[in-house]
Amino acid sequence: MKPKLMYQELKVPVEEPAGELPLNEIEAWKAAEKKARWVLLVLILAVVGFGALMTQLFLWEYGDLHLFGPNQRPAPCYDPCEAVLVESIPEGLEFPNATTSNPSTSQAWLGLLAGAHSSLDIASFYWTLTNNDTHTQEPSAQQGEEVLQQLQALAPRGVKVRIAVSKPNGPLADLQSLLQSGAQVRMVDMQKLTHGVLHTKFWVVDQTHFYLGSANMDWRSLTQVKELGVVMYNCSCLARDLTKIFEAYWFLGQAGSSIPSTWPRSFDTRYNQETPMEICLNGTPALAYLASAPPPLCPSGRTPDLKALLNVVDSARSFIYIAVMNYLPTMEFSHPRRFWPAIDDGLRRAAYERGVKVRLLISCWGHSDPSMRSFLLSLAALHDNHTHSDIQVKLFVVPTDESQARIPYARVNHNKYMVTERASYIGTSNWSGSYFTETAGTSLLVTQNGHGGLRSQLEAVFLRDWESPYSHDLDTSANSVGNACRLL
């Protein structure tokens with residue numbers, strides 16, 4: 001039962017009329033209000049602008065922090081990166097009419113060593129920089145021996161030297177001498193880890209400059225084998241990212257190590273095929289990233305080498321020029337034999353479906369796998385005016401005299417690169433399945449428009465070699481070559 005309540009009507013207080021302000025005071029009040037609004041707007045814009053500036057500065061300073069999702073583009077690199085192609089041209093190999101000339105590999109290496117201040121990291125396959133290593137007495141070994149001497153001088157002058165090398169089954173004298181000089185060396189047992197080898201070839205100096213290319217730590221790679229690589233100067237953004245690949249090798253070089261099921265985040269990268277690094281390269285805007293093989297050695301964000309290579313092939317619309325020592329659409333070292341057409345299919349599709357001009361310059365020497373010839377002939381057979389498929393294959397043979405023929409494992413074109421109208425790919429692997437699925441390798445990919453950049457320089461090198469007298473059609477007589485080419 002509700003209690004009986006007494007309600008009393010409340011009286012709303014009546015507002016007394018306010019006195020009206022004089023007209024001049026009203027105008028003054030409106031002007032002051034307008035001014036206050038403008039001041040507030042300026043303050044808000046200043047705060048927002050300052051916040052944006054500090055955010056940008058933070059990203060520049062702490063670019064390696066994990067601040068981006070998988071599809072967010074990282075901040076550009078503002079280093080004045082300079083790329084220089086470097087080559088080893090074997091003694092006796094001349095291009096008299098060529099307009100393309102690049103610094104030598106030994107010149108570039110010695111320059112990097114002379115300029116090293118704090119650190120040098122080297123990822124390598126094997127070490128034979130002296131005549132003693134190869135049981136030879138060749139004057140041309142002098143360049144390799146000088147490189148070794150300069151390497152030995154680094155640690156005593158305060159440079160931290162780290163060397164990751166494939167677990168060797170050959171000479172150790174160079175590595176032992178470097179250990180004695182104060183360098184650190186770790187041997188990576190890729191055979192145990194992935195049934196492959198550490199085939200990578202790169203240097204990182206002061207986390208600012210780097211070399212990446214086909215040259216091994218071998219005196220023959222400086223004077224008796226044709227090599228190609230790139231030196232990147234003043235490009236700490238890319239150099240630090242390459243150091244992450246080295247750190248993976250360094251980690252795996254520890255005793256009892258194994259490949260992590262998930263790599264620690266410190267190995268991750270933000271730069272890959274989907275989000276390449278924006279850089280200024282030789283004064284021109286470019287996109288770049290580093291890829292790695294095999295896939296188990298690719299932490300989060302790292303594009304596998306094969307995926308990167310195939311993306312270059314699939315993106316080409318005009319031409320694809322390839323220079324590589326070995327080309328085999330097989331798992332070269334597998335037993336039983338396995339067909340592996342990943343790259344082969346991409347090249348055939350590019351030529352047939354998109355009308356892309358494909359050129360392959362394959363090396364031929366005394367150690368070439370004879371089975372390559374059948375696969376190369378199969379590719380070349382697609383050259384047809386009716387289908388408008390334009391694939392051509394040539395063999396590059398380094399001329400050899402009697403004394404040079406006595407140098408073991410020399411006198412070969414060891415290049416491993418590709419160039420299209422859009423991109424350049426410089427790697428460390430031969431083009432067969434095992435190199436991408438089991439063996440450790442690294443590649444640099446750069447997309448750059450215009451002339452004078454890395455891409456156009458690489459194209460010029462390819463055309464120089466393609467049009468040289470050292471390049472031969474597959475139907476060339478073996479007798480006319482005068483070398484131990486096993487593919488003719």
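The backbone N, Cα and C atoms fix where each Cβ goes, glycine too.
The noted changes are left out; the structure has the residues it started with.
In the three-state DSSP classification, I163 (mutagenesis position) falls within a strand. According to Swiss-Prot, the experimentally introduced change I163 to M is described as follows: Slightly decreases exonuclease activity toward ssDNA substrate.
Quoted from Swiss-Prot for the published mutagenesis G170 to L: Increases exonuclease activity toward ssDNA substrate. Packing around G170 (mutagenesis position) is summarised by its Cβ count: 10 other Cβ atoms lie within 10 angstroms of its Cβ, all protein chains included.
Swiss-Prot lists H199 to A among its mutagenesis entries, and the accompanying note reads: Loss of exonuclease and phosphatase activities toward ssDNA substrate; when associated with A-414. No effect on protein stability. Secondary structure at H199 (mutagenesis position), taken from DSSP and collapsed to helix, strand or coil, is coil.
According to Swiss-Prot, the active site, proton donor annotation covers H199.
Its Cβ placed at the centre, V230 (mutagenesis position) has 23 other Cβ atoms within 10 Å. Secondary structure at V230 (mutagenesis position), taken from DSSP and collapsed to helix, strand or coil, is strand. One mutagenesis experiment named in Swiss-Prot is V230 to M, and its note says Increases the exonuclease activity toward ssDNA substrate.
L306 (mutagenesis position): 22 other CB atoms within 10 A of its CB, across all protein chains. Annotation of the mutagenesis experiment L306 to P in Swiss-Prot: Loss of exonuclease activity toward ssDNA substrate. Forms aggregates.
For the domain 'PLD phosphodiesterase 2' (409-435), the model's average pLDDT works out to 98. As annotated by Swiss-Prot, domain 'PLD phosphodiesterase 2' applies to 409-435.
In the three-state DSSP assignment, the secondary structure recorded for H414 (active site, nucleophile) is coil. The active site, nucleophile annotation in Swiss-Prot covers H414 and rests on a curator's inference.
Listed in sequence order, A316, R317, S318, F319 are the same-chain residues at least 6 apart in sequence whose CB falls under 8 Å from the CB of E421 (mutagenesis position). In Swiss-Prot, a mutagenesis experiment is listed as E421 to A, annotated with the note Loss of protein stability; when associated with A-206.
Per Swiss-Prot, the feature Mg(2+) binding site maps to F436; the stated evidence is similarity to another entry. In sequence order, A293, P294, P304, D305, L306, L309, A342, S429 are the residues near F436 (Mg(2+) binding site), counting only same-chain partners six or more apart with C-beta under 8 A.
You'll find the Cα of H199 (mutagenesis position) roughly 13 Å from the Cα of H414 (active site, nucleophile). Neighbour list (I163 (mutagenesis position), Cβ cut-off 8 Å, at least 6 residues apart, same chain): D121, I122, S124, L175, L178, A183, Q184, V185, R186. Each residue contributes its Cα atom, and for H414 (active site, nucleophile) and V230 (mutagenesis position) those atoms are 14 Å apart. Taking the Cβ of H414 (active site, nucleophile) as centre and 10 Å as the limit, one finds 27 other Cβ atoms among all the protein chains shown. Within 10 Å of the C-beta of H199 (mutagenesis position) there are 25 other C-beta atoms, taking all protein chains into account. F436 (Mg(2+) binding site) falls within a helical segment according to DSSP.
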